[in-house]
Amino acid sequence: MLSRLFRMHGLFVASHPWEVIVGTVTLTICMMSMNMFTGNNKICGWNYECPKFEEDVLSSDIIILTITRCIAILYIYFQFQNLRQLGSKYILGIAGLFTIFSSFVFSTVVIHFLDKELTGLNEALPFFLLLIDLSRASALAKFALSSNSQDEVRENIARGMAILGPTFTLDALVECLVIGVGTMSGVRQLEIMCCFGCMSVLANYFVFMTFFPACVSLVLELSRESREGRPIWQLSHFARVLEEEENKPNPVTQRVKMIMSLGLVLVHAHSRWIADPSPQNSTTEHSKVSLGLDEDVSKRIEPSVSLWQFYLSKMISMDIEQVVTLSLAFLLAVKYIFFEQAETESTLSLKNPITSPVVTPKKAPDNCCRREPLLVRRSEKLSSVEEEPGVSQDRKVEVIKPLVVETESASRATFVLGASGTSPPVAARTQELEIELPSEPRPNEECLQILESAEKGAKFLSDAEIIQLVNAKHIPAYKLETLMETHERGVSIRRQLLSTKLPEPSSLQYLPYRDYNYSLVMGACCENVIGYMPIPVGVAGPLCLDGKEYQVPMATTEGCLVASTNRGCRAIGLGGGASSRVLADGMTRGPVVRLPRACDSAEVKAWLETPEGFAVIKDAFDSTSRFARLQKLHVTMAGRNLYIRFQSKTGDAMGMNMISKGTEKALLKLQEFFPEMQILAVSGNYCTDKKPAAINWIEGRGKTVVCEAVIPAKVVREVLKTTTEAMIDVNINKNLVGSAMAGSIGGYNAHAANIVTAIYIACGQDAAQNVGSSNCITLMEASGPTNEDLYISCTMPSIEIGTVGGGTNLLPQQACLQMLGVQGACKDNPGENARQLARIVCGTVMAGELSLMAALAAGHLVRSHMVHNRSKINLQDLQGTCTKKSA
C-alpha cells in the first residue's frame, strides 16, 4: 500500500516538474519572507543597541566546533568522490543540486526559527552537512539515468520512489526521534545541536520527496539529445540498478527500525507530557525571564552604514577557526576539480569496462549521418564468416578477438571513463581488451546459455556462432538487430547469411551498411535491413516563393533534372518570384462496408449525410487524436457495398496511420447504430492511395496547392532560350491535347513526377505516393502590355506530404527538411510545416515545367540529355550477371 502511494507521488512529481519546482521554491521563499516582514525591525548592532548576556565561551568549544566543520567538509568531499567513481557528470550535477537546495531550505528554516539571528546558522551548518546522505539521492538518479526515453524516466523515478520512499521515510523518522532525545537533556548547547539536527533531517526529507525528483526529471528532459535512439545521459552500467535496489531493503532492519521508532515515541510522550514539571511553575519562570528582559530595554541608535554593508562586514570578518575551515574547503575543491580526474580514471581502468562502459557521444558531422556507438566493435578478422559476404564457413575462427576502443579521430566509437562528452582526448584514455574464443564454433546449447546470460550476451559469441543459431532456428533472422549488442552487427550478420543464398556471393560488396543510425530505422522505416542505398542529392535554387528564397534538395539518379529545375528557379527569380496558396488540406481514407441489402446500405448512406449522423461519427473520429479532425464524408454505393471516404486534417503528419485509426473507431461507432453492418476493409480503394484515381484529381487528397509566376519576355529569350509564343504552343498541344488523347488522369503536365519524387526521396516522404501527388495541370498564357511575357501556373490537387513520422525521422532526411525550414512539427500552428513543404513542391514543379517546356520549344532536349544524361562508360568492357553466367 505504501509503495503504491509513493509510486503515485513519484509519478506525479516527475510528470509535473515545473509546477513542483516552482511550488517548492515559492513555499521556501514564503517561509523566509513571512518571518522577515512580520517580525520586529530591530537589528542588533545596526539600529539598536541590544542587551548582551555574557556567556563563558570556552576555547574547547571553539576547537570542537572547528573540528566539526572540518569533518563535515571532509564528509561531503568523500561523498562526491564516491559519486565520481560512477563516471557520470549528471550524477554529480544532480547531487550537487540536491545539496545546494537542501542547504537553502535548511538555512531558511534556521533563520525563521531563530528570528533572523544568523549566528545560529553558523553553528548549524556543520551538523546539516554531516546529516546529508547522497546515497539515496544518487540511487534515485540512477533509476532515472537507466532510462531510454523521457516517458521511461518518469516511470523509473516513480519506481525508485516506490522502492526508496518508504525506507527513507522510516529512516528520517527514526533519525528525528533519536536526535530529538537530546532536546530533552536540559543542556542548552546539546539541545540546540539536536534541534538543528532534527531540522536538517526534515529539510533533507522535504527536498528528496519534492524538489529533487522533479529536478532530475526536468534536467534529463532538457539535456536529452538522441544518439542511436538513446539519450546522451543513458549509462549502460546503470541498467541493473532496478533489480539491485529492489532487493536492498532488509525486512529485519525495517522491523527493528519500526520497533525503535515506537519506543522512542513512547519516550518522547512520557518526557514531554507525563513527566513534565508543573506548567504553572514554568509559566511563572518564563514570565520572570520576560520581565527581566523587558527591564533592560534596547536603545535605538542611528545606523552608521547601510544594512547591506552591515551584513557584508559581518560576513567578511572571520575568526581563526573560520579561516581554517575555508582553507580546508578551498584545498579540497582544488584537489577535486584539478587532480581528482586522473586518479579516478586510473582507478576505473582496473575495472571491467565491458560491464560498465560510458559511451562518449560526439557531435554529428555536417552531413548529419551520425555514427552509431558500438559497444563492441569486431576486427576485420572477427570470425569464420567475413564482414563482406561470399566467404566459406569452413575457415577457422581467429583465437583472439580484440575489442578495440579508439580515440575521437578514429572511425569507431570512443569509451571515456570518468569524464563528460566534452573531455579532451588526453583525458579520454583508451584501452584494448581481448576476449578469447575457441577456434571452432561451440555447441548450440552452450551458445544459447551465453546469449541469454546477463553478464555476457551476444558480444561473447562469434559471428559464426550467431549464424549457427539462426540456421538452427534458435534466433529469428528478423530479430538480429535487437539481440546483438549493436544494430550494425545484426545487419552485418544478416548480410553474411544472405550472401550464401545469392547467385553471386559478392553481390552486396558495394552496398554500404556501416556507420548508419539503424535505431531510427527499426520499427519505423524498414525490416530485414541489409544496408542503405546512397542516392546523389542535388540542390536547385534559390526558389523565390512567396517572398522567401529556398534551396530545394532533390535526390535523383536522372541527369539534367536538377540542372533543368535550377534553370527554372533562376527564371522565376528574375521574374520577381512565384506566389502560392494552399486551397485545401485533408487526408482521406475510404473503407468499404457491407449490409444485407442495398436498401439497408441506402439507409446508412442517408443517415451519414444528416447533420446528426455526421456529428456522431465526427465525435468518435476526433477522439482518437489531438490533430485528426473530420472535415467531411463522401459516401457512395455499389450494390449493397457502401464506400465511405473520410477526409480529415492531420497536422504536420502525412496522416495515413492517424486517419486509419480514426476511421476504425468511427466504423465501430457506426456499427452500434447498424449492427447488421459488416466491415470488409478499412481501406476499400476509395481513398485512393498510391493508385491513379479520378477522385483524387477531382476531390483532392492531402494538400491542394496552386502556384503562379510571370516570366518577363527578356528572361524567356535570354535564360530559357525561346519565345513566349512557342512555349504556349507546345504546352497546349503537348500537356493539354496530348494528355487528353492518351486518356490521362491528372497528367496534364510535362514531368511533375520527376520533381515530386526527387523531393520526396530527399525529404523522407513515401516515394510510392508520387502516383497521386504528381497530379498536376500546367497552364501557360501570354501576359504583359505587349503579350510577350509568359504567365505560368501549376495546380496540384493531391500532394500527400508530411514533416513528421516515417522517413522524416531519419537524420539525412531531417537535414534536407531543415534546409527548407520545415523539419518536424510546427508548434505555433500545427500543420503549417507540411503545408509550406507542399507549396515548395508545387513551386519547384513549376520551375521544372518551365525549363523542360522551354527546352522542348527550343529543340534542346535531346542535345542536353546526350551531354548530361548519358553514361560515358563502355558497357562492352563490363560483364553483367547474365553475360557472366552465359560465358
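Glycine residues also receive a Cβ, built from the backbone N, Cα and C atoms like all the rest.
Don't look for the substitutions in this one, it keeps the originals.
Under the heading of mutagenesis, Swiss-Prot lists Ser60 to Asn and annotates it as follows: Abolishes sterol-mediated interaction with INSIG1, and no ubiquitination nor degradation.
For the published mutagenesis Tyr75 to Ala, Swiss-Prot gives the following note: Very little effect on the sterol-mediated ubiquitination and degradation of HMGCR. Marked reduction in the sterol-mediated ubiquitination and degradation of HMGCR; when associated with A-77. Completely abolishes the sterol effect on ubiquitination and degradation of HMGCR; when associated with A-76; A-77 and A-78. A helical conformation is recorded for Tyr75 (mutagenesis position) in the three-state DSSP classification.
For the mutagenesis experiment Ile76 to Ala, the note given by Swiss-Prot reads: Greatly reduced sterol-mediated ubiquitination and degradation of HMGCR. Completely abolishes the sterol effect on ubiquitination and degradation of HMGCR; when associated with A-75; A-77 and A-78.
For the mutagenesis of Tyr77 to Ala, Swiss-Prot gives this note: Greatly reduced sterol-mediated ubiquitination and degradation of HMGCR. Marked reduction in the sterol-mediated ubiquitination and degradation of HMGCR; when associated with A-75. Completely abolishes the sterol effect on ubiquitination and degradation of HMGCR; when associated with A-75; A-76 and A-78. The structure shown keeps the original residue.
What Swiss-Prot says about the mutagenesis result for Phe78 to Ala is this: Very little effect on the sterol-mediated ubiquitination and degradation of HMGCR. Completely abolishes the sterol effect on ubiquitination and degradation of HMGCR; when associated with A-75; A-76 and A-77.
Gly87 to Arg appears in Swiss-Prot as a published mutagenesis result, with the remark: Abolishes sterol-mediated interaction with INSIG1, and no ubiquitination nor degradation.
Where Swiss-Prot documents Lys89 to Arg as a mutagenesis experiment, the accompanying text is: Little effect on sterol plus mevalonate-stimulated ubiquitination and degradation of HMGCR in the presence of INSIG1. No sterol plus mevalonate-stimulated ubiquitination and degradation of HMGCR in the presence of INSIG1; when associated with R-248.
The note that Swiss-Prot attaches to the published mutagenesis Lys248 to Arg is: Some reduction in sterol plus mevalonate-stimulated ubiquitination and degradation of HMGCR in the presence of INSIG1. No sterol plus mevalonate-stimulated ubiquitination and degradation of HMGCR in the presence of INSIG1; when associated with R-89.
Contacts of Ala333 (mutagenesis position) defined by a Cβ separation under 8 A and a same-chain sequence distance of 6+ are given as none. According to DSSP, Ala333 (mutagenesis position) is assigned to a helical segment. Listed in Swiss-Prot is the mutagenesis experiment Ala333 to Pro, annotated as follows: Abolishes sterol-mediated interaction with INSIG1, and no ubiquitination nor degradation.
For Glu558 (among others), the entry in Swiss-Prot reads active site, charge relay system. Other Cβ atoms within 10 Å of the Cβ of Glu558 (active site, charge relay system), summed over all protein chains shown, number 16.
Every protein chain shown contributes to the tally, and the Cβ of Lys690 (active site, charge relay system) ends up with 17 other Cβ atoms within 10 Å. When secondary structure is read from DSSP and collapsed to three states, Lys690 (active site, charge relay system) falls in the coil class. What Swiss-Prot lists as active site, charge relay system is Lys690 (among others).
Taken from Swiss-Prot, the feature active site, charge relay system applies to Asp766 (among others). Within its own chain, Asp766 (active site, charge relay system) has Met654, Tyr760, Glu800, Gly806, Gly807 as residues 6 or more apart in sequence whose C-beta sits under 8 angstroms from its own. Under the DSSP three-state reduction, Asp766 (active site, charge relay system) is assigned to coil, being neither helix nor strand.
Per Swiss-Prot, the feature active site, proton donor maps to His865.
Among the mutagenesis entries in Swiss-Prot is Ser871 to Ala, noted as: Abolishes phosphorylation by AMPK. Blocks inhibition of sterol synthesis induced by ATP depletion.
Between the candidate mutagenesis positions, Tyr75, Tyr77, Phe78, the densest Cβ environment within 10 Å is the one around Tyr77. A separation of roughly 66 Å, to the nearest angstrom, links the Cα atoms of Tyr77 (mutagenesis position) and Glu558 (active site, charge relay system).
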